[in-house]
Structures are given as structure tokens and as C-alpha cells.
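These notes concern the structure reproduced below.
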Amino acid sequence: MNGDAICSALPPIPYHKLADLHYLSRGASGTVSSARHADWRVRVAVKHLHIHTPLLDSERNDILREAEILHKARFSYILPILGICNEPEFLGIVTEYMPNGSLNELLHRKTEYPDIAWPLRFRILHEIALGVNYLHNMNPPLLHHDLKTQNILLDNEFHVKIADFGLSKWRMMSLSQSRSYKSAPEGGTIIYMPPENYEPGQKSRASVKHDIYSYAVIMWEVLSRKQPFEEVTNPLQIMYSVSQGHRPDTSEENLPFDIPHRGLMISLIQSGWAQNPDERPSFLKCLIELEPVLRTFEDITFLEAVIQLKKAKIQSSSSTIHLCDKKMDLSLNIPANHPPQEESCGSSLLSRNTGSPGPSRSLSAPQDKGFLSGAPQDCSSLKAHHCPGNHSWDGIVSVPPGAAFCDRRASSCSLAVISPFLVEKGSERPPIGIAQQWIQSKREAIVSQMTEACLNQSLDALLSRDLIMKEDYELISTKPTRTSKVRQLLDTSDIQGEEFAKVVVQKLKDNKQLGLQPYPEVPVLSKAPPSNFPQNKSL
């Protein structure tokens, strides 16, 4: 099958039809954004590959073949692919948008979803098994090999849609992927990977039993609402422990006695993650065991469970207070002779985790020099996030009950009147650092010479150090051309300060962009996140 034939079999979706792109997540097989299709008038999801260098025709065709496989795999519990965006500088799969995110978010956002009823948990497990069983029964069988809670999406009624199957070429070509510390060296995630796959030479023999091992770990995770091996930070420790036969604990501490059909479920889990692949059951056998369990629940209980989650989600959203056009008093840890002044700001300073407003607490001023300058700032750079991998400002600021909700569309706000302690005389801007000065002096040369690979490495480094906000990353990564991405990166550097600029300079040096010499002398950057951000221990 040639490239033209593949393109004709997949509905083409021009890039300019994808309006309002918004960053959602980043994974091994690319970056996922939401968008609004200009003609269809519906929201869609776009998984696009990070293209650092021009793809060879053979590479592009290999990737398109995988997209074609996804397009053919049409089933109730498989994420539907709507088309392909195949352009020189943008290659992406367009799918249905899943409003309730992933199973990982449902299980581990316990503030947002304090309780998940047992009937719904069992329905989710049953639908995952149905979806993977369908893939295994295709001709030829389609093996997922990256099954994890992050790839199990949930539609508006919390039904399962399995994503990211058959994307080995996408994962291979996405060279800029920012690997989790528990990511496997060849795609997939260590905690969901069977021990025989630690040794590549044995993969072909055991490949059919890979997905059932991952499913067993997911069953444990759904029933316990805990992260497998959450206390272990080194993937080598996990690999050694699993290769010695150790698995997540199934005692009452993790799987309490009130779990319906607990004995049967533990039996399924333990057989699914058996050390010997030949001892693991097929998905068909799992379904035969699960179907009688599902029949013990009345249909109404599933509906009640979904309504309960929707109510919890609404309540959590309503507790996120947006400070907008409302005069407020903030305690800013300032001397008594500098009383706090009033702030009017069109941004959200609270994450969902803060819950209902409580007593006023102190606010530590961010280290961003643009913030301290008193200059008007883009509100998007101040928003708090509640999603895996992002650090919010939980507990830093609380809002009086009188605070008003605001329109998220507000584009800018003035922080010049927050406090004379933060903004001396409201006009003096802190001196620009060496790295920032160098970037400003070399701006057009950087735009001309910075490669796509260097750009993506810079974004990865900024993400790993928590130096870039979600909205800023989104603005950069969704630009249609390399030059527009670089310009946006440099604009963001001007706002975010010296530490941000140092990362960009270091990556330019690492990539030997010799036309930009001489480089400024900046300290060698450590790989650890900055100390003023809390460490994220979740997987």
C-alpha cells in the first residue's frame, strides 16, 4: 500500500480547519490538544507528532499505515479516529473528544471525585476487557502493548474508549518525548509492563500475553484507587522487584474486604500478572468471569453512579474561584507599615484542590521578574492547573466568600497595585539578566537558526523544571510553523525571566548552533526542578 492510497483511505482534515487548539497532555506518541472543527462545529482531539526534522516518505507512510489501522478498528469501546491532518510541518490524528478525560484522572483526582461507586468501577473494567478482546480478535490480531490508565479515556457518560493502540511508529518517531521516570525504554510504562518484556529478545514469544498483564495492574489500580509501586521512584527497582515475582499488595490495606466479589477479582488479578506468560488467561476468559459479576448490579445503579460523578465534578468546578473585577484584601507577609492594597485580576489563583474558601492565608510572591515589575501580565501565565504533571498554587492563597467568578476569556490584568512591598513605586523594573539580554540581542538570528529539535528539547527542559505554564506551552507548540514557534518561545522568555532564558541558551549551545556564537556565560543547569516548586510524586 503506497502513501497516496493511505491518504485517500483516511479522511483528510486540513490544519486550518482545526480552530482554538488547546494543549491537553503530552505523551510518548505525541502531544494531545483539543480543537474545534471549523466545518463540523464540534470539539475534537488532535494527537500530533513532534516533527524535528523533515520525515522521509517511508517514515511518513509507516506512520500513516498505523493511523489507517486505527481507522479500521471501529468498536464501541475503541476511540474513533475521524481523520488525519497530513501536512509538511504538522502530522496529527484527529479523534473524538472525550470530555471526562482519562481513567487515570478519574481514579487519582480524589478531591474532584471523592467516591466512585462499585458498579461503575466494574463496568469500566468490563468495557476495557471488551475493547482489548476486540483488538485481539481482529485479523491479524492488534496488540496494544501500551495499555495503561492514561490511555483509557472516558466519554460523557463515563463509558470506556481505548486509545493509543498500534502506535509503535508514532512513539518511535516522537523523539522529543519527555519520558516519565517510570517510562519504559521502548515505549509503554514500566509499572504496566510484564517482566518478560524487560528482555527484548523474548518479546515475540510472549507478546500475546502482554496486554493481560497490563490489564491485571489496571484492575488492581481501579479497585484500590492507588498508584502501583507509588513508593518506588527508580524504575530499575520496579523492574528488579517484578522480575523476582513481586507485585502490588493485595491485602486488606489496598483491597478492602468490602469490595464486591473480592475473592474472584483477586484471583483474576493474580492470574493476569502471573510470572509465566503461558499461565495468564485470555481476555475472553476474563470476560466469561466478569459477565456474571456485572449482572449482579441493577441497571439503575450504573446511572446513579454516573450522576454522582457528574455532580461531584460540577461541585469541584464551582469551588474554583476566579478573581475578576472584585476588590479583595490579601495578606502578603508584608510589614505592618505597608498595608495590603486591592487587586483586580482576570485570572484564577486557585486550583480545584482548594475546595471551599477558608481563612485568609499568606501569599508568597512568585519569583518571576515580570510579575514583580508591575507591568501588565497575560493572565494565562498566572492560572493554576489541576492536572497530572502540573503544579498548582494549592494552599498558597485563599479567597473571601465574597469573591466573584469571572470570565476565563479575560486576556490581561494589571498587578501594578498589589502592594508597594512587591512593586516599589510601581514603575521600577528589575534589571534584565545576562541570558535574557543575549536572547533579545540575537532574536532574529535565533529565529532563523534554531532547529525544530532544539526547540522541542527546550520545551522538554522547561517542562521538567516547571518553568513554563500550560497555556504558554500550548501557545508555542500549536503554532503552525517552526519560525512562529520560535518567535512565541522568545516572547515567552521575555516575560518569564532569566531562569527561563538560561534554559533556552543552554539548549542552543548543546545543539551547537554555531552561528549564534559567542554565547553568554551562564551557570550549568541542574536537572532537578526548581526548589520553589513542590515535587510531584505521582506517576
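Each residue, glycine too, has its Cβ placed from N, Cα and C.
Substituted residues are absent from this model; it holds the original ones throughout.
The structure displayed is predicted, hence computed values, not measured ones.
Now, the feature entries from Swiss-Prot:
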- Asp146: active site, proton acceptor (ACT_SITE)
- Leu24, Ser25, Arg26, Gly27, Ala28, Ser29, Gly30, Thr31, Val32, Lys47: ATP binding site (BINDING)
- 18-294: domain 'Protein kinase' (DOMAIN)
- 431-523: domain 'CARD' (DOMAIN)
- Lys47 to Ala: Abolishes protein-kinase activity. Does not affect ubiquitination by PELI3 (MUTAGEN)
- Ser176 to Glu: Mimics phosphorylation; does not promote stabilization of RIPK2 (MUTAGEN)
- Lys209 to Arg: Does not prevent polyubiquitination by PELI3 (MUTAGEN)
The recorded positions listed are Lys47, Asp146, Lys209; by CA-CA distance, the one closest to Leu24 (ATP binding site) is Lys47
Look up Gly30 (ATP binding site) in the DSSP assignment and report helix, strand or coil. strand
Hey, of Arg26, Gly30, Lys47, Lys209, which of those recorded positions are within 10 Å of Asp146 (active site, proton acceptor), Cα to Cα? none
Return the average pLDDT for the domain 'CARD' (431-523) as a whole number. 85
In Å, rounded, how far does the Cα of Val32 (ATP binding site) sit from the Cα of Lys47 (mutagenesis position)? 4
Taking the Cβ of Val32 (ATP binding site) as the centre, how many other Cβ atoms fall within a 10 Å radius? 19
What residue among the recorded positions Arg26, Lys47, Lys209 has the most other CB atoms lying within 10 A of its CB? Lys47
